[in-house]
Amino acid sequence: MNRKDSKRKSHQECTGKIGGRGRPRQVRRHKTCPSPREISKVMASMNLGLLSEGGCSEDELLEKCIQSFDSAGSLCHEDHMLNMVLAMHSWVLPSADLAARLLTSYQKATGDTQELRRLQICHLVRYWLMRHPEVMHQDPQLEEVIGRFWATVAREGNSAQRRLGDSSDLLSPGGPGPPLPMSSPGLGKKRKVSLLFDHLETGELAQHLTYLEFRSFQAITPQDLRSYVLQGSVRGCPALEGSVGLSNSVSRWVQVMVLSRPGPLQRAQVLDKFIHVAQRLHQLQNFNTLMAVTGGLCHSAISRLKDSHAHLSPDSTKALLELTELLASHNNYARYRRTWAGCAGFRLPVLGVHLKDLVSLHEAQPDRLPDGRLHLPKLNNLYLRLQELVALQGQHPPCSANEDLLHLLTLSLDLFYTEDEIYELSYAREPRCPKSLPPSPFNAPLVVEWAPGVTPKPDRVTLGRHVEQLVESVFKNYDPEGRGTISQEDFERLSGNFPFACHGLHPPPRQGRGSFSREELTGYLLRASAICSKLGLAFLHTFHEVTFRKPTFCDSCSGFLWGVTKQGYRCRECGLCCHKHCRDQVKVECKKRPGAKGDAGPPGAPVPSTPAPHASCGSEENHSYTLSLEPETGCQLRHAWTQTESPHPSWETDTVPCPVMDPPSTASSKLDS
């Protein structure tokens, strides 16, 4: 027998000892460190102690929490179980019921240990309110039960127990507040901060997007996460809905900013800029905004722009491919999870992926065992995942933010474009071509929008506040002398900075030649924002309810308004009348009458008319696109990002008028064939 046969025989003997060829050998690791997941699992089992073997009833769990305190209020043992119960009990038991059980236990305490047990219960309630002060403000029933508890303590308890309920810091909000915006260092009175998109550095833009993302992420509470897991929707959770809406708004903003440029080379420059922004977001470990920006760049309305992508450099195309693969949903976001596990320091997760994990954990196991006891291992696993997210909210961002640039981004993200509108503009920029085209530089989008459709419209009050904040920032940086006006050049640059209807709208009437006042800029941005955000032109009217004592007709539907039962609304500024149900459907812009209340113009100034915009065509650089606010009425308004000629004489360009081409039908397939 040679050495080779000897090795084969020895190998067969070894395999036979473990059950022959039919049974696979058990894979064992030798002299290797356990993975972080294994360490967390073991630590969780140790923290649960004997209860990890099964479950326990609500009374047993409550008793364990009470016995965690001594007479001085110190914890007798490790506080993991106590913190887990206080944070997770609402998943299986309402907080008001838990407080009622504590009140009952306090009232039933008798015997030699009565004072000690009551003192322990008071320490537990105080500890609960100090660690989770937000639950009192979000649950009126819990607030009522806690009030009865402290009233009982004040009536039946001793001085030591009453002192625990007298502290004024019981309901003080815990945790770090949102990061404070900081102005750029060295900002002098005469220095301007550029508020133009083309002038913003990619790193600066990424930092401000990270600030907005972190501020939105900090507002999410464990109660919001629980509500999402139990209901399967972000509706009813304003903070969580706002975070999802911010991500979707960033994605839409990226798409519209790319499509706002008339030529392929200009669109390629915007694409390249956002690719560098995405790379900077990756360096900042802001994966949630990175997902939004990359998703916008990989959207089919953008990926079909082959003429634009042809101008991208190979390095930019490669970088976009790498980011797309990093955030791809293949194998349950395996590449992102590996990257996230190796991150340290400041980082922001892809919220949708981690919420998906919470849902999976919740659905995988029941809340209670067959005998009715609570399933503690499940609650503990959920608690560990929630604590990871809560710990991330206590981070300190590595970058500061300029308040003026935040106002610019906030108003820019207050857009509300539908998928159909974005596709129509995409086809208007690069129509379908029957000739064969080179393949797209990257595949169909791999990055998915985890909560599609959650892009809430800004309400009138919020939008007005954002406009006022931006106007303040504009005049602070573009009018350092305090003259109260900005130049026409600055106005044109600012109006072209937004992806909503600015270029196609009639500019505000100027009181002085070549300058625009604060009121003119405010009214202009309000009018453009109202159209873009689908709030309607009624947003610009100041309606008040009136009773018409003489025959009047509605300016919206031409219906009759007369009598006590025919109350309607009249605009204080222009006198327009309409029904209550027609108020939000007004298609006439508010024209302030001379001498009317709130008129910003000089006395006797003529009211400027707004002629209907006429079409322009010619080269692809001047290709126009029209959006119908009311398709059935044919009311057409031009969008800002289309570079069309203006009806105002001073804004006319050298283009040849021709009929407007109808945009491609959106009923067909949205993917470029």
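Glycine residues also receive a Cβ, built from the backbone N, Cα and C atoms like all the rest.
Don't expect the noted substitutions in this model, because it carries the original residues.
What Swiss-Prot lists as domain 'N-terminal Ras-GEF' is 49-175, and the listing cites sequence analysis.
The domain 'Ras-GEF' annotation in Swiss-Prot covers 201-432.
What Swiss-Prot records for 466-501 is domain 'EF-hand', and it gives sequence analysis as the kind of evidence.
For the published mutagenesis Phe548 to Ser, Swiss-Prot gives the following note: Loss of cell membrane targeting. Taking the Cβ of Phe548 (mutagenesis position) as centre and 10 Å as the limit, one finds 17 other Cβ atoms among all the protein chains shown.
With DSSP classes pooled into helix, strand and coil, the tally for the domain 'N-terminal Ras-GEF' (49-175) is 86 helix, 3 strand, 38 coil. As a whole-number mean, the pLDDT of the domain 'N-terminal Ras-GEF' (49-175) in this prediction is 84.
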